[in-house]
Amino acid sequence: MTISLSNIKKRDHSKISDGTSGESSLVKRKQLESATGDQEEEYTDHEIIIEPLHFANNNNTVLTDSENYLRWQNTISNVVKSVVSIHFSQVAPFDCDSALVSEATGFVVDAKLGIILTNRHVVGPGPFVGYVVFDNHEECDVIPIYRDPVHDFGFLKFDPKNIKYSKIKALTLKPSLAKVGSEIRVVGNDAGEKLSILAGFISRIDRNAPEYGELTYNDFNTEYIQAAASASGGSSGSPVVNIDGYAVALQAGGSTEASTDFFLPLDRILRALICIQTNKPITRGTIQVQWLLKPYDECRRLGLTSERESEARAKFPENIGLLVAETVLREGPGYDKIKEGDTLISINGETISSFMQVDKIQDENVGKEIQLVIQRGGVECTVTCTVGDLHAITPHRYVEVCGATFHELSYQMARFYALPVRGVFLSSASGSFNFDSKERVGWIVDSIDNKETPDLDTFIEIMKTIPDRKRVTVRYHHLTDQHSPLVTSIYIDRHWCNEFRVYTRNDTTGIWDYKNVADPLPADALKPRSAKIIPIPVNNEKVAKLSSSLCTVATMAAVPLDSLSADILKTSGLIIDAEKGYVLVSRRVVPHDCLDTFVTIADSLVVPATVEFLHPTHNFAIVKYDPELVKAPLITPKLSTTRMKRGDKLQFIGFTQNDRIVTSETTVTDISSVSIPSNLIPRYRATNLEAISIDCNVSTRCNSGILTDNDGTVRGLWLPFLGERLENKEKVYLMGLDIMDCREVIDILKNGGKPRVSIVDAGFGSISVLQARIRGVPEEWIMRMEHESNNRLQFITVSRVSYTEDKIHLETGDVILSVNGKLVTEMNDLNGVVSSADGILPSAMLDFKVVRDGNIVDLKIKTVEVQETDRFVIFAGSILQKPHHAVLQAMVDVPKGVYCTFRGESSPALQYGISATNFITHVNEIETPDLDTFLKVVKTIPDNSYCKMRLMTFDNVPFAISLKTNYHYFPTAELKRDNITHKWIEKEFTGNSQSEK
């Protein structure tokens, strides 16, 4: 199975283990073949069966190489007409399977009904959307009609009437023809290619099911067939055919360390197919016991008597082992009756030699009692168990609330960890339930809001009673560690993630129908609370009091706006106005205002805050909380009015990762311009600033803090700066920022104004005097620099220019001499114009004198106010917006279209080829230069239909795609910030109608 996402395991590339100790040899299949003989006869007599693809009589004559080649060629040419390439999306995370887009293989097993056989890990246990492509490149939608609860097979259905240009042929299933030494071909979509034909020979037919690892789907309680065919991702679901064109097995998985492949036998698959064809329920029984095939020598060590061994060897002379209980689930039908290590002798009087016999008996006796004879430590026991319904312990619904998804713990997961099949399983640890950013799956929710959650229905009822924005206690644990229960508090988000839905599987339509459970309860009224503030433990009293000016700022982003991850972020903040509630904080934590912001005082009380200001280049933001809610002795600190210099002696006060305050004396070692590396996908980063470096070992352990004088005057901030993303990890740089870079904005806010910043939209760097001479800077300007510069001898140069439509603008390589007649000696001389204004800040014209290509040039450069994102559209699982500032900074020529800043893991956008950084310029040949036009066009596109899109890559390469809409799982919506209330309002579109949330 070829996966488009790098963090998803490929089924055929997973490391496997046999599940047995020692070498297993062949198990005689004579009884199995006779057991399926009646089923095959029933299948042959069924009126809808297509004639099998049979091309030669098996008369045991020896074929020459050329005859063998021609015969295989004839067979394959017919088989490929039944094989389809499956393009699918598993829409939602479910049972440890991530949401994904992928490709696999299937083959037609009933041409009249339009039934395709493939793997269960392709169909998936959760919502599925897909289509198939036939050999002649005809395309047809498919829906899932069955996925086995345990074994790795499932069925998809298509409408044969939609296939107009080819005659559909079905492959006949012949499980009895899978024999050791048989030459086979695996015909499928190997490694994402439309058609690959891989050759091999069957080497084993009695292998235990392979194990693919923890927290993923694993088959069990069945034999597997082994061969060496070197299949890889994408071949999942391929037919394994013999030279006569019969399907003898189903490709399922493979080893990463060898060319070994694993095929699922067709015996139980054939039985399920017949049930579907005859419109009968596919009953599946279980006593919740996992069996493994163990060789006789190991069975003897576990207590098998010589008499029973002799009987088994005589009855099954080719067998070398019996089934032994590996796992018995607590509270299951077999619990306290069967023990691990018990050897299975018979069921209902039938001597057992294979998994398929066990499956057959259990499937035929759901709800009935069966009698098992086992041997335990040399003693024979007879136990009676009531067969349970396997479908009843397989989740068929899930709940979506607070941005996370939940369902009942499945038999699949419970079996692997030997747990009772009960509990609320968190299949997507996100939103309010983002317990651990490193581990998204495998959590069990034991209680919430101090109420036990033994099952999904109880969980739903509890969640109905919890108001929006409330903080509640959750008890939970991970499947891999039953001995470590965990307790945390979470913030209930029912305003950004307002959906509270229950999705239920519908095997008739193939869609998971949903119903809305409950509307959000309004948030509880906030009450003022008190907090005691403990001074910083230092001898300097003025510095110690600064604990009354420090707090913690945390944010929860609603969506990955501006290509910034929607993570929960936290850092320290400086209270710059205790009376009005203003807090200065790193923009790493407050990248935009489409989020919830919280201020924590003294690690004692939390109050909500709003985003008041975002600096476009200097990496700081200002948020505001309601001071009436805080009854604590907070102090507005004294802020410095002079810039720091190299050699200044300071006090460093930092916050560790555990929010502990640490202090240290330090010295300013360097003040220089920095260039933070840009990310592959453009997003906010600090530019055009001079960073402070200090001589302090403690600072490397702190993610934030402040720099002060001995009298408590705040001289600077110690901030995290977001850099590039490498190997799915965010690179964060720690540097100091002079408080003088923030003073103008702070003063305007304190005086009741609204600060606005207008900047010269270009990137600047520094060069040495030597480089300036080489670039043609005249000697008189060099002498002037040497005379007037008090800090560092350098010239400022243009390193990049943002996109602009102005004819007169700076160019890369320009050396800046002066601005408005003032010599430019450092980056601070190029700071933007800061003022208080209502509406759009008018542009200012600045007189630049630069050296360009060795000549002095005078330029009038217009400043611009950076517009933060205040609107975006969600379409086909992608987030579309006007190109944000980071995009304009990175591009010279910006296409006229809506910009894709993000695409979902399982979305149509990903499946059909829209990437982050793409511009959608046309939809159905209509130009879409802005969001209004785009919305107008896409609202006319019906559900489940194709539209043509023309796009432009980040490198201005045009291309076109077709995209199929799916409004059931991926509706179109618009989120827009109200200019008066500054609240974000969501509108969801259904056809030409819309609903506001």
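Cβ atoms are placed via backbone N, Cα and C, with glycine included.
Sequence unchanged from the original; the noted substitutions are absent.
The active site, charge relay system annotation in Swiss-Prot covers H121 (among others) and is backed by sequence analysis. For the recorded site, H121 (active site, charge relay system), the DSSP three-state label reads helix.
Here the residue is the original one, but Swiss-Prot notes a natural variant at this spot, N162 to S: In strain: YJM269, YJM270 and YJM1129. Under the three-state DSSP scheme, N162 (variant position) falls in the helix class.
Under its mutagenesis annotations, Swiss-Prot gives S235 to C the following note: Impairs BIR1 degradation and death-promoting activity. Classification of S235 (mutagenesis position) by DSSP places it in coil, neither helical nor stranded.
Its own atom aside, the Cβ of S235 (mutagenesis position) has 31 Cβ atoms within 10 angstroms in the protein chains shown. The active site, charge relay system annotation in Swiss-Prot covers S235 (among others) and rests on sequence analysis.
According to Swiss-Prot, the naturally occurring change V241 to L is described as follows: In strain: YJM269 and YJM270. Of all Cβ atoms in the shown protein chains, 28 besides its own fall within 10 Å of the Cβ of V241 (variant position).
DSSP labels the residues of the domain 'PDZ 1' (300-378) in these numbers: 21 helix, 23 strand, 35 coil. For 300-378, the entry in Swiss-Prot reads domain 'PDZ 1'.
Summarising the environment of E331 (variant position), the number of other Cβ atoms within 10 Å of its Cβ, over all protein chains shown, is 12. In Swiss-Prot, a natural variant is listed as E331 to G, annotated with the note In strain: YJM326.
Annotation of the natural variant T343 to S in Swiss-Prot: In strain: YJM269 and YJM270; the original residue is retained in the structure shown. Around T343 (variant position), the same-chain residues six or more apart in sequence whose CB sits under 8 Å from its CB are K294, C299, L302, G303, L304, R308, L322, L323, V324, A325, I374, Q375, R376, listed in sequence order.
In the three-state DSSP scheme, T386 (variant position) is classed as strand. Swiss-Prot documents T386 to I as a naturally occurring variant and attaches the note In strain: YJM269, YJM270 and YJM1129.
Listed in Swiss-Prot is the natural variant D457 to G, annotated as follows: In strain: YJM269 and YJM270. D457 (variant position) carries a helical DSSP state (H, G or I). Long-range C-beta contacts of D457 (variant position), restricted to its own chain and to partners at least six residues apart, with a cutoff below 8 Å, are absent.
Residues within less than 8 Å, Cβ to Cβ, of S530 (variant position) and separated from it by at least 6 positions along the same chain comprise L605, K631, A632. Annotation note: S530 (variant position) sits in a strand segment as assigned by DSSP. One natural variant named in Swiss-Prot is S530 to P, and its note says In strain: YJM627.
DSSP assigns K580 (variant position) to coil in the three-state reduction, placing it in neither a helix nor a strand. Natural variation at this site is recorded by Swiss-Prot as K580 to N, annotated: In strain: YJM627.
According to Swiss-Prot, the domain 'PDZ 2' annotation covers 779-854.
With a 10 A radius on its CB, P942 (variant position) counts 10 other CB atoms from all the protein chains. Under DSSP, P942 (variant position) is assigned to coil, being neither helix nor strand in the three-state scheme. Quoted from Swiss-Prot, the note on natural variant P942 to F is: In strain: YJM627.
Per Cα geometry, H121 is the residue among the recorded positions H121, N162, S235, V241, E331 nearest to K580 (variant position). A separation of roughly 42 Å, to the nearest angstrom, links the Cα atoms of V241 (variant position) and E331 (variant position). The DSSP breakdown of the domain 'PDZ 2' (779-854) into helical (H, G, I), extended (E, B) and coil residues amounts to 14 helix, 26 strand, 36 coil.
A 10 Å cutoff on Cβ-Cβ distances gives H121 (active site, charge relay system) a total of 27 other Cβ atoms nearby, all chains included. With E331 (variant position) as the anchor, the candidate recorded positions are H121, N162, S235, and the one with the nearest CA is H121. Reported as a whole number, the C-alpha separation between N162 (variant position) and S235 (mutagenesis position) equals 25 Å.
The predicted model assigns the domain 'PDZ 1' (300-378) a mean pLDDT of 95. Around T386 (variant position), the same-chain residues six or more apart in sequence whose CB sits under 8 Å from its CB are I287, P333, G367, K368, E369, listed in sequence order.
Summarising the environment of N162 (variant position), the number of other Cβ atoms within 10 Å of its Cβ, over all protein chains shown, is 11.
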